[in-house]
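A.B. asks: The structure that follows is given in the form of structure tokens.
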Amino acid sequence: MRVHYLWLLLILGHVASARYSSANDWTVDHPQTLFAWEGACIRIPCKYKTPLPKARLDNILLFQNYEFDKATKKFTGTVLYNATKTEKDPESELYLSKQGRVTFLGNRIDNCTLKIHPIRANDSGNLGLRMTAGTERWMEPIHLNVSEKPFQPYIQMPSEIRESQSVTLTCGLNFSCFGYDILLKWFLEDSEITSITSSVTSITSSVTSSIKNVYTESKLTFQPKWTDHGKSVKCQVQHSSKVLSERTVRLDVKYTPKLEIKVNPTEVEKNNSVTMTCRVNSSNPKLRTVAVSWFKDGRPLEDQELEQEQQMSKLILHSVTKDMRGKYRCQASNDIGPGESEEVELTVHYAPEPSRVHIYPSPAEEGQSVELICESLASPSATNYTWYHNRKPIPGDTQEKLRIPKVSPWHAGNYSCLAENRLGHGKIDQEAKLDVHYAPKAVTTVIQSFTPILEGDSVTLVCRYNSSNPDVTSYRWNPQGSGSVLKPGVLRIQKVTWDSMPVSCAACNHKCSWALPVILNVHYAPRDVKVLKVSPASEIRAGQRVLLQCDFAESNPAEVRFFWKKNGSLVQEGRYLSFGSVSPEDSGNYNCMVNNSIGETLSQAWNLQVLYAPRRLRVSISPGDHVMEGKKATLSCESDANPPISQYTWFDSSGQDLHSSGQKLRLEPLEVQHTGSYRCKGTNGIGTGESPPSTLTVYYSPETIGKRVALGLGFCLTICILAIWGMKIQKKWKQNRSQQGLQENSSGQSFFVRNKKARRTPLSEGPQSQGCYNPAMDDTVSYAILRFPESDTHNTGDAGTPATQAPPPNNSDSVTYSVIQKRPMGDYENVNPSCPEDESIHYSELVQFGAGKRPQAKEDVDYVTLKH
């Protein structure tokens, strides 16, 4: 309990000390005095800082004519504004912005700016701004100066204003309030200055509203003239185009003395007198003493008669000479500096002085424009001039300048002039020489060689000219490097070519003049001989008409003859070579030859290519037309065609397409079946040609022959064995025959039929086929069964109906017929048999045992042929 009491005492002591020190810790900044007038507004810029860094305003009051009540220890007075933080939004930064005429523009942190609108005259005096932040409180006095009428602006001027020096005037008003705008305008002698002119440099306006000052300013920067001295400058305050107040000041412009000079008379004849006066018209500050200085052509005058009077000075010139002509001015000084008068020119009249001539340009180039000027001092100026060329008058030219538009060599010479005015004429002082430069004249190139000039000869040329100013210093030749220079102006050309270009020379001083080109006229044999095809326009085909022309580019002399050669042999003479119907045999290399009296020239060979369809086709067989089977054979289709054959087609002896499009047909490996005739067909862009047939014979190899011989021997051995067995069977048959004769009622019979088969005649050899017929290819075994009809008792229905036909009781009631045809031995397809064909054996057997009636049935015959 005691500890808590000690802590409470410490907290109360801290609060008390904070209250006691709060008066020293508040900081409030605002303008010391604010100015306004009845009906305007006042904006009070204000910044504050509470004793506690994070403290915020809880309450703000604005009192008018406030007092402190010592009894209640509170401030009393008219409350113009009272705002307290709201319970709904205690953290808000702004209070209620406006109460009556007062608007709070600050916040709860550091801004206490206020605005009173409209302001009243009775608002003058002190306002009290009461601010509370927690336990901290503060009363800040604010002084207002409100007048019933708008007060005048102030104008700040520099201490001294000088003419032509830039100065700045400042018009200010200790007033600025947003929502009540004012304008500051400048006037010079009641004329508003609205824009930048030659004398007005700038007009700037600014508004300042800070915690230190509140004012509106306008600055006028200009360069005053001396005539602006004493003029009024006015600054006017306006609101909504209404003049509120104004202030006027007078300009005190300091300037140098302003002088006026007069000459009487300004034009005087030689030896007369002249009086000049200089008057001081104005000066600020004024001249202490009149001390006037005189100047002629910018130089001070000395030892002249002067008369000084108040504010005036006189200069008297006696017995005026021409040297006294010129420009005069006077000068006087004050504390600012010297002032000068304008210049006046004194003219002294006299007769022309001796003249001289100036030539422009000199020396002159031929063709240039030349101007000659006659220089003769005179006053008044000379009105008439007489020009002389080589001391002879030039009629028609009476001006000061003599102009020659295009000078030529004959214009060269000495020139002089004579000037004249109303006081008399002058004299000729000295002559001027006109020197006209021109390039060499009449330049020519001369050939100093024998003519005619032949190709390969040497030629000498000389460059000559008529006149030149200045003299010729060098020569040039065109084309450059065409020869060697023997000496200046002489050129030697070694081995002149047939196409030598024309040669010209130039003689040069500071300019070059070229001679006309001289043609060497070199004689030479015909050049660039060539063969031209006149017709046809496109490719040449057999049967067309062809016309060739012999052409050449150059020939000197021009008379020529033409000759034609084919493959080096002379064909005919003439410019044209014609083929009525060209053939392949006309193909070859053609040259045309052109000759003149100098020599002959042969053209390059021109190849005449005649296009024609394939011809002379034939089939060549490699390695030969008789080839053993198993090897390979290559058939080539040889032809004559232009252009070459692009597609080949091969056919066999039967005319069948072998589907080979190449020039060569390869057969590998060869078989006997490849034997036959072959032909080829070739096609190019012109047409198609076909070869006659060529025969290829393929014979058996020894291996094949051996195999077939062995097969034949085996077959013969088989026949012999069968023959032996046949004899045995025959013998057996003869034995059984006697027994069969005893059986009369027997219907069975057995017999052999021998049938000799005629051998097919071998085919004759031909180019398409070789060999003979081979019976072994037709080996057959024939077999037949003859069934006997059944007895009549069983023939109750259709014999062909399977339902009523009963099978025979046994297989003995049948007839068997067979043919055995033996395979021939040693028979080959392409070898004739060495012995006749063995005959075939036919065997049949008819057997029927038992007695009784035959069953009546439809006789059936089954016949079977077996081939192997």
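Quick reminder: no glycine exception, Cβ is built from N, Cα and C everywhere.
Every residue here is the original one, so none of the noted swaps is modelled.
What Swiss-Prot shows for this protein is this:
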VARIANT   ARG19 to Gln  In strain: DBA/2J and NZW/LacJ
DOMAIN    22-148  domain 'Ig-like V-type'
VARIANT   GLY100 to Arg  In strain: DBA/2J and NZW/LacJ
DOMAIN    153-250  domain 'Ig-like C2-type 1'
VARIANT   GLY179 to Glu  In strain: DBA/2J, BXSB and NZW/LacJ
DOMAIN    352-435  domain 'Ig-like C2-type 3'
VARIANT   THR386 to Ile  In strain: BXSB
DOMAIN    440-521  domain 'Ig-like C2-type 4'
VARIANT   THR793 to Met  In strain: DBA/2J
VARIANT   THR796 to Ala  In strain: DBA/2J; BXSB and MRL/MpJ
MUTAGEN   TYR828 to Phe  Abolishes binding to GRB2
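A description of the local structural setting of each listed feature is requested, covering burial, neighbours and distances.
C.D. replies: Non-local neighbourhood of GLY100 (variant position): LEU80, TYR81, each in the same chain, at least six residues away, with C-beta under 8 Å from its C-beta. In the three-state DSSP scheme, GLY100 (variant position) falls into the coil class.
Following the DSSP three-state reduction, the secondary structure of GLY179 (variant position) is coil.
This prediction places the mean pLDDT of the domain 'Ig-like C2-type 3' (352-435) at 92.
According to DSSP, THR386 (variant position) is assigned to a strand segment. The Cβ of THR386 (variant position) has 18 other Cβ atoms within 10 Å, all protein chains considered.
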A.B. asks: Give the residue counts of the domain 'Ig-like C2-type 1' (153-250) per reduced DSSP state, in the order helix, strand, coil.
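C.D. replies: Counting residues by DSSP class gives 3 helix, 56 strand, 39 coil.
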A.B. asks: In whole Å, how far is GLY179 (variant position) from THR386 (variant position) when you measure between their Cα atoms?
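C.D. replies: THR386 (variant position) and GLY179 (variant position) have their Cα atoms 87 Å apart.
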A.B. asks: For the domain 'Ig-like C2-type 4' (440-521), DSSP counts of helix, strand and coil?
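C.D. replies: Split into helix, strand and coil, the domain 'Ig-like C2-type 4' (440-521) gives 0 helix, 40 strand, 42 coil.
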